[in-house]
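To start, the structure under review is shown below, and the notes come after it.
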Amino acid sequence: MELATAGKVNEVLFMNRGEGESSYAQNSSFTQQVASMAQPALENAVETLFSRDFHLQALNAADLGCAAGPNTFAVISTIKRMMEKKCRELNCQTLELQVYLNDLFGNDFNTLFKGLSSEVIGNKCEEVPCYVMGVPGSFHGRLFPRNSLHLVHSSYSVHWLTQAPKGLTSREGLALNKGKIYISKTSPPVVREAYLSQFHEDFTMFLNARSQEVVPNGCMVLILRGRQCSDPSDMQSCFTWELLAMAIAELVSQGLIDEDKLDTFNIPSYFASLEEVKDIVERDGSFTIDHIEGFDLDSVEMQENDKWVRGEKFTKVVRAFTEPIISNQFGPEIMDKLYDKFTHIVVSDLEAKLPKTTSIILVLSKIDG
């Protein structure tokens with residue numbers, strides 16, 4: 001199935017479910033690492049909300065693209081802890097926290113809500129009672145009533161696209177990104193342009209929807225996968241997709257995958273530069289940029305001394321967030337072979353010395369009026 005429409009992507013874009021060894025819940029250590037780096041930005045956003053004269057009785061916060069790992073629990077705990085701190089400082093009496101957890105319909109909401117222990121949300125007798133609700137649906141459209149949210153958080157979700165970029169086949173119906181699943185050094189310029197155009201369209205839709213839902217002077221804290229350099233085909237920003245394409249091509253050569261399935265598949269994700277993100281926000285004009293920064297991190301797997309252990313652990317992380325969409329295109333029956341091949345490529349081609357991963361932290365405030 002070619003991922004040419006938003007409806008198709010929405011059906012298959014989710015992290016691996018459950019709590020098994022290939023699940024996202026068990027393989028989200030890197031995004032936890034990213035979230036810990038972004039925690040000060042979230043803390044500052046809550047502080048900022050208290051400095052703006054909202055006369056709050058309840059703070060309404062949304063975590064968009066929450067998945068089902070422990071990262072969402074850390075977000076809730078951080079917001080709640082900062083609210084309790086400010087309440088003690090300001091002698092607030094009846095402040096409550098309402099958190100909306102959003103992701104697409106295929107998300108493992110059962111595992112997510114099973115993890116919402118009293119340690120995360122506390123109890124209703126505490127100084128800041130916390131109430132949690134699930135909100136399934138695409139964040140590229142409206143999810144909440146007008147002027148209903150004070151704080152929006154999203155981590156490692158906004159770089160996913162509503163569909164594979166348009167215009168990646170010729171008039172004759174030939175694939176323009178043959179043998180690849182993302183931008184690469186061999187991709188023609190039209191592929192790069194199509195990916196940036198799709199990200200521009202989708203991120204603008206995201207901002208437009210939030211501009212209607214967030215109250216004036218409300219805050220958004222967005223963490224997304226990105227890149228430091230201007231070249232989107234730089235190995236640091238596309239190595240995961242490049243290695244996956246190599247693994248798929250190996251199975252094509254063995255007759256296990258039809259070549260046309262590889263040629264017509266383009267991953268619906270884009271790792272933008274800081275300049276591209278900034279430009280889209282400024283063009284939209286609904287939010288001011290309070291803070292934007294990029295930072296590079298080694299994956300936690302790099303702490304392992306043995307290259308095979310590093311490679312296998314990295315494969316589990318990649319499988320956790322790619323298997324549903326990859327399986328939908330190429331078939332569940334060859335997933336074990338595919339990710340085993342991926343491990344061998346990681347170890348032999350890179351000696352499991354993985355490039356650093358770039359993340360972008362973006363803090364926005366809704367313009368008043």
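Each residue's number is its place along the chain shown, starting with 1.
Here the Cβ of each residue, glycine as well, is placed from N, Cα and C on the backbone.
No substitution from the list is modelled in this structure, which keeps its original residues.
Database features, via Swiss-Prot:
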BINDING   Tyr24, Cys66, Asn71, Asp103, Leu104, Ser138, Phe139  S-adenosyl-L-homocysteine binding site
BINDING   Thr31, Tyr156, His159, Trp160, Arg225, Phe321  caffeine binding site
BINDING   Asn177, Asp263, Phe265, Asn266  Mg(2+) binding site
MUTAGEN   His153 to Tyr  Increased theobromine synthase and caffeine synthase activities
MUTAGEN   Arg225 to His  Reduced theobromine accumulation
MUTAGEN   Ser269 to Cys  Increased caffeine synthase activity, but reduced theobromine synthase activity
MUTAGEN   Phe271 to Trp  Enhanced theobromine synthase and caffeine synthase activities
MUTAGEN   Ala272 to Pro  Reduced theobromine accumulation
MUTAGEN   Val317 to Met  Enhanced theobromine synthase and caffeine synthase activities
MUTAGEN   Pro332 to His  Reduced theobromine synthase activity, but normal caffeine synthase activity
So which other residues, same chain and not among Asn177, Asp263, Phe265, Asn266, have a Cβ within 8 Å of the centroid of the Cβ atoms at the Mg(2+) site? Ala164, Leu168, Ala175, Lys178, Gly179, Lys180, Ile181, Leu262, Thr264
Once Thr31, Tyr156, His159, Trp160, Arg225, Phe321 are set aside, which residues in the chain still have Cβ within 8 Å of the Cβ centroid of the caffeine site? Ser155, Ser157, Leu224, Ser269
Rounded distance in angstrom between the Cα atoms of Phe139 (S-adenosyl-L-homocysteine binding site) and Trp160 (caffeine binding site): 11
Between the binding-site residues Ser138, Asn177, Asn266, the one whose Cβ has the fewest other Cβ atoms within 10 Å is Ser138
Nearest to Val317 (mutagenesis position) by Cα, among Cys66, Asn71, Asp103, His159, Asn266 (binding-site residues)? Asn71
Among Leu104, Tyr156, Asn177, i.e. the binding-site residues, the one with its Cα nearest that of Arg225 (mutagenesis position) is Tyr156
Between Phe139, Tyr156, Phe265, which of the binding-site residues has its C-beta surrounded by the fewest other C-beta atoms within 10 Å? Tyr156
Smallest Cα-Cα separation from Thr31 (caffeine binding site) among the recorded positions Leu104, His153, Asp263 is shown by His153
